[in-house]
Structures are given as structure tokens and as C-alpha cells.
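Colleague: Straight from Swiss-Prot, here's the annotation block:
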MUTAGEN   V104 to L  Loss of co-localization with CACNA1S and strongly decreased co-localization with CACNA1C; when associated with E-133
MUTAGEN   Y133 to E  Loss of co-localization with CACNA1S and strongly decreased co-localization with CACNA1C; when associated with L-104
DOMAIN    243-302  domain 'SH3 1'
MUTAGEN   W280 to S  Loss of normal excitation-contraction coupling. Loss of function in enhancing calcium channel activity
DOMAIN    303-360  domain 'SH3 2'
Amino acid sequence: MTEKEVVESPQPPFPGETPQSGLQRLKQLFKKGSPETAEMEPPPEPQANGEAVGAGGGPIYYIYEEEEEEEEEEEPPPEPPKLVNDKPHKFKDHFFKKPKFCDVCARMIVLNNKFGLRCKNCKTNIHEHCQSYVEMQRCFGKIPPGFRRAYSSPLYSDQQYAVSAANRNDPVFETLRVGVIMANKERKKGQADKKNPLAAMMEEEPESARPEEGKSQDGNNAEKDKKAEKKTPDDKNKQPGFQQSHYFVALYRFKALEKDDLDFPPGEKITVIDDSNEEWWRGKIGEKVGFFPPNFIIRVRAGERVHRVTRSFVGNREIGQITLKKDQIVVQKGDEAGGYVKVYTGRKVGLFPTDFLEEI
């Protein structure tokens, strides 16, 4: 114990406050801390100004903390992969002489002086403004020559056939192609087995003539020499088919695709042996015998002449003229009149100038 230690009376926390009132205030604070008293106490009544007054007489302020919600930024969607066309069309500017329909919009290509686009491989025709619709469309390549047998075209080559076969991947197309080839072979075999009366007569004539000539010329060498001298080269080269009232001449070039097909150039004379089938006839040129499509030839009757066009000519339909191209084969149907003659091409008949015709 020191001298400074003196028992001091507790001083009130606020000036002018008695010790008794300070004790009461402490009691009230302890009462607030106990849970039982907290449940029993009524809530503070709000005053007119909206403030709540506590038990101690002072206002109670409520502080609200606003929680700001952070918006998560959405990630941008990934860019779709760019599609790449491995076999696009090869379009080129093309002038359509005849009206064609667009393969995209199915409308006729008539605007801009009939200019449009045509694929180099598959021959697809479209408008220029329709090109964007076929950018991702695959080009199926060149059409195989096996389905173009009704046309005279230089596409009949092994090299182009191999290219078209390499571009072809459709199994349905392969099945149909094989079926068509097998059907043609079976049909041709059946036709070869049937005997044609015309061919039988042609084969029997030389056989029946040989024994008669042998009997009459036995031991007569002098007479044989005389008969040989009397025979002219024209009589030897005569063919049985040309002794009839008509014969056939090739209009177009036909190149054989199979072994039993008959190959011939335009203007060649052909002897028809079997015409029972509408799609394939059997004919003979010299010693060659084979099948060919009938729309490649034309019938020439007695008194008619065959000509070759030496120069292209555009005729006037109003006066009955016909338009023909160079090297085309035609048949004359009448006499010359005014420098023009009536000709027939198998499909069209009209007047053509005689100066542009060469007889074959």
C-alpha cells in the first residue's frame, strides 16, 4: 500500500448523473444481454420521424449493406468450322444459243443476252446470281459415255472413259450401269442366234452358184478365161445389199465400244442384215458385221443421190430453206430448181444451194 492509494468513490459516466441512476443504467444493459429478457421485451416503437428508440432512450440506426451481384460475362460461342468443298463446280461464262433452265431456281436463262454460267465437267447451267447457292455442292464429274450412245460425239475414247469412271463413286449408278451392259449383251446374243431370212438368202446365193459354175466349166479352161475377161471390176465389187431397191448410208460417225459393234464413218454404205430390234440393228460393211443404232443411218431409195455439205449455210425458214453444217450428210429428194435442191437429213427437209453440196 502506498500513500496514493485512496479509496475513491465511482464517478458517474456522465456529468450531472447520480450514482443511483448509473446503477440503474447498468442493470438495464445486463437485462439486454440475457436471452430471456430479450424475448420478453417488446420491440421498440417507431417514432414519428421513422427512427426507432431503444430502451436507453437513444435512437437505433439500422445499416443495410447492399451486395452487388457480379454479372458473369458469357464467353462468345466458338466459330463454326468452315466447310471446304473438295469437288466444286468449274463454272465458266457461257452464251446459251437455245433457251435453258437454271438448275438452281428452275427459271429460264434469258436476261443479259442469254449469258450465264456452265460447269466445265457436269454441264450444269445456272444464272450468275445463283452461283452462291451451289458453292458447297459437289460436282459429280463428266457423264460416262456408255449412256450417250445415241449421239455422234468424240467422247467415245478409252481415256475419257477412264477419267469418268474414276470420278464415279455412286454404288447405285454402278449397279445400273452393269445391268444395262449385261442386258445389251444378252439381247445381242439372242439376235445373233436367230436366223434372218435376208441373211440366209445372201449366204445361199454364192454357195448355189458355185456348183453350177463348176459343172459347166469342168475341162473347159478356155471358156473360163473368156468369162474372166468379160467380168468387169464393177461386177466384182457389187454387194448383195446394194442390188436392192434401196440401201443405207451413215449420217454420223459411230465408234464401236464393244467387240460386236460395227464401226463406220459418215457417208459409208451399210447393208442391213437384221432390223427386228428397234434399238440395235445388225449390219455389214464389206467383211465386217456388227451392231449399230438405227438413228445413225438413213435410207436411200432408187433414183436418190447422197451429198456431203462443203460449207455451212443458215437458211430462211419462211421460204423453205434448211440450215446445215459443214460435212453433214444429206439425201437429195428432187431436181434442181433455181440453184436450190430439196434435201433430207433424216429429221428435216428443205431447200439447200447446190453450190455447197458434193455428191458422194
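For all residues, glycine too, the Cβ spot is worked out from N, Cα and C.
Substituted residues are absent from this model; it holds the original ones throughout.
Relative to the rest of the structure, where do these features sit?
Modeller: In the three-state DSSP scheme, V104 (mutagenesis position) falls into the coil class. All protein chains shown were included, and the count of other CB atoms within 10 Å of the CB of V104 (mutagenesis position) stands at 17.
When Cβ atoms from all protein chains are considered, those within 10 Å of Y133 (mutagenesis position) total 14, not counting its own. Secondary structure at Y133 (mutagenesis position), taken from DSSP and collapsed to helix, strand or coil, is helix.
For the recorded site, W280 (mutagenesis position), the DSSP three-state label reads coil.
The DSSP breakdown of the domain 'SH3 2' (303-360) into helical (H, G, I), extended (E, B) and coil residues amounts to 6 helix, 26 strand, 26 coil.
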Colleague: How many Å separate the Cα atoms of W280 (mutagenesis position) and V104 (mutagenesis position)?
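Modeller: W280 (mutagenesis position) and V104 (mutagenesis position) have their Cα atoms 37 Å apart.
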Colleague: Neighbour count, 10 Å Cβ-Cβ cut-off, for W280 (mutagenesis position): what number do you get?
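Modeller: For W280 (mutagenesis position), the 10 Å Cβ neighbour count is 21.
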Colleague: In angstrom units, rounded to an integer, how far apart are the Cα atoms of V104 (mutagenesis position) and Y133 (mutagenesis position)?
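Modeller: Their Cα atoms are separated by 7 Å.
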Colleague: Report the DSSP secondary-structure composition of the domain 'SH3 1' (243-302) as helix, strand and coil residue counts.
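Modeller: In the domain 'SH3 1' (243-302), the DSSP-based counts are 4 helix, 29 strand, 27 coil.
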